[in-house]
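Reviewing the structure listed below.
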Amino acid sequence: MTFRNCVAVDLGASSGRVMLARYERECRSLTLREIHRFNNGLHSQNGYVTWDVDSLESAIRLGLNKVCEEGIRIDSIGIDTWGVDFVLLDQQGQRVGLPVAYRDSRTNGLMAQAQQQLGKRDIYQRSGIQFLPFNTLYQLRALTEQQPELIPHIAHALLMPDYFSYRLTGKMNWEYTNATTTQLVNINSDDWDESLLAWSGANKAWFGRPTHPGNVIGHWICPQGNEIPVVAVASHDTASAVIASPLNGSRAAYLSSGTWSLMGFESQTPFTNDTALAANITNEGGAEGRYRVLKNIMGLWLLQRVLQEQQINDLPALISATQALPACRFIINPNDDRFINPETMCSEIQAACRETAQPIPESDAELARCIFDSLALLYADVLHELAQLRGEDFSQLHIVGGGCQNTLLNQLCADACGIRVIAGPVEASTLGNIGIQLMTLDELNNVDDFRQVVSTTANLTTFTPNPDSEIAHYVAQIHSTRQTKELCA
């Protein structure tokens, strides 16, 4: 038997993991083993909301060292993270300023300013990226306006996965899929857009030309002295998750479900017409030149905050209690920007219901029911928008990522959307990360080849829509007339 051992470092907004993948060439089987899992979260520092990148780096190194201590020879390493955030470095590679998180309020008002000064359509035609108030475009503008004293010291700006790869290898890289989330990459040239960079106040010299997934950035020297290639995978975690989505045919849509919910489809061409602009559709970069035509949905962030505020540790028990409640008594729009980072999520949800003359969710189960029903209804809205955009309905929806373990939400999604839902794999970002590594090692031909491996090895569960469910009746009778507010558009 011929084996490959690849390590995926997968960092999310709430947690991170170092995973070891073992690929057997002859039987084309792939197994994952968790080596190290650790928490991630927002911190308050000098008036900013920040990430603790030093702690994350220590956790990454701890996980890698654990693999080496087992005597396993690693063939390659890949790192994926969330998008838009960055770390600034000086000429010596030392950090400049703080690693500010996208949920910080420093960008307030800057998106509207950009649209007024540059033109909303022009920005969209250049980047193809949706308007979100925390995009890197506005973060850099906030930096240059609010902290001009830092500018003379900045030599490089690295997005999060590129920063951690740099810390392992000493080599800098700007990976394409994550770079597109910045709203600074020109959709026609796949390079940084000079007009958008100029408005942001950033110097183009801070960035290198984006590279597509599959190149070796450099090498990490393990404690035993071996040089291990660090591969530029599809380093935006959603891009990796889509690679591992076992999409079958052109009528399959995906939903990457986690802190954020990203719903979309793959396309060989971007959608940047007026319909796409009005719907705030994004065209993020994917592997092999494909576009991830998708829409951001606030996702399980709302639930994560409720769990934290209410100190709930038993999620299965909460879901069980939630399932016993009637559907659609409390409906909010999860994409309202009031939910980006409120002081207390529970109070914000209750206020939204009060302002719309609905019953007020009081118990933990009622709050969760409100979130699940509202997400499922928004999923139905977005799926309909995407189908209209491309002029063809979808036949099935693949839900991947940690959120696909929520069987109640999966069934609500199937019922609200009226479509077959296939849930899994859970560790989609990790698997997609591994997939690019295996292609770089010449073990697999392309993304479609890798998806065949995923389809035969992953644990997938099908949810069939129930047209007689409460939420299906709600969609048919009431929800179809509802207008949903765009997320920060």
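Yeah, the Cβs are placed from backbone N, Cα and C, and that goes for glycine too.
Taken from Swiss-Prot, the feature active site, proton acceptor applies to Asp237, supported by experimental evidence. Secondary structure at Asp237 (active site, proton acceptor), as computed by DSSP, is helix.
Neighbours of Ser14 (ATP binding site), defined as other CB atoms within 10 A of its CB across all chains, total 17. Under the heading ATP binding site, Swiss-Prot lists Ala13, Ser14, Ser15, Gly16, Arg17, Thr259, Gln304, Gly402, citing experimental evidence as support.
Feature annotation from Swiss-Prot assigns substrate binding site to Gly83, His236, Asp237, Thr238, Asn296; the stated evidence is experimental evidence. Other Cβ atoms within 10 Å of the Cβ of His236 (substrate binding site), summed over all protein chains shown, number 32.
Around Glu69 (mutagenesis position), the same-chain residues six or more apart in sequence whose CB sits under 8 Å from its CB are Pro223, listed in sequence order. Here the residue is the original one, but Swiss-Prot notes a mutagenesis experiment at this spot, Glu69 to Ala: Same kinase activity as the wild-type; when associated with A-70 and A-73.
Among the sequence features in Swiss-Prot, the mutagenesis site Glu70 to Ala is noted as follows: Same kinase activity as the wild-type; when associated with A-69 and A-73. Counting every protein chain shown, 9 other Cβ atoms lie within 10 Å of the Cβ of Glu70 (mutagenesis position).
Within 10 Å of the Cβ of Arg73 (mutagenesis position) there are 12 other Cβ atoms, across all protein chains. Under mutagenesis, Swiss-Prot gives Arg73 to Ala with this note: Same kinase activity as the wild-type; when associated with A-69 and A-70.
Around Gly402 (ATP binding site), taking its Cβ as the centre, 18 other Cβ atoms fall within 10 Å, counting all chains. A simple way to gauge crowding: the CB of Asp237 (active site, proton acceptor) has 32 other CB atoms within 10 angstroms, across all the protein chains here. Same-chain residues with CB within 8 A of the center of the Gly83, His236, Asp237, Thr238, Asn296 CB atoms, the substrate site residues themselves not counted, are Trp82, Asn178, Thr181, Ala239, Ser256, Trp260, Leu262, Glu284.
A separation of roughly 29 Å, to the nearest angstrom, links the Cα atoms of Gly402 (ATP binding site) and Arg73 (mutagenesis position). Highest Cβ count within 10 Å among the binding-site residues Ser15, Thr238, Thr259, Asn296: Thr238. Note: Gly83 (substrate binding site) has non-local neighbours Leu159, Asn178, Thr181, Thr182, His236, Asp237, Thr238, i.e. same-chain residues 6+ apart with C-beta under 8 A of its own C-beta.
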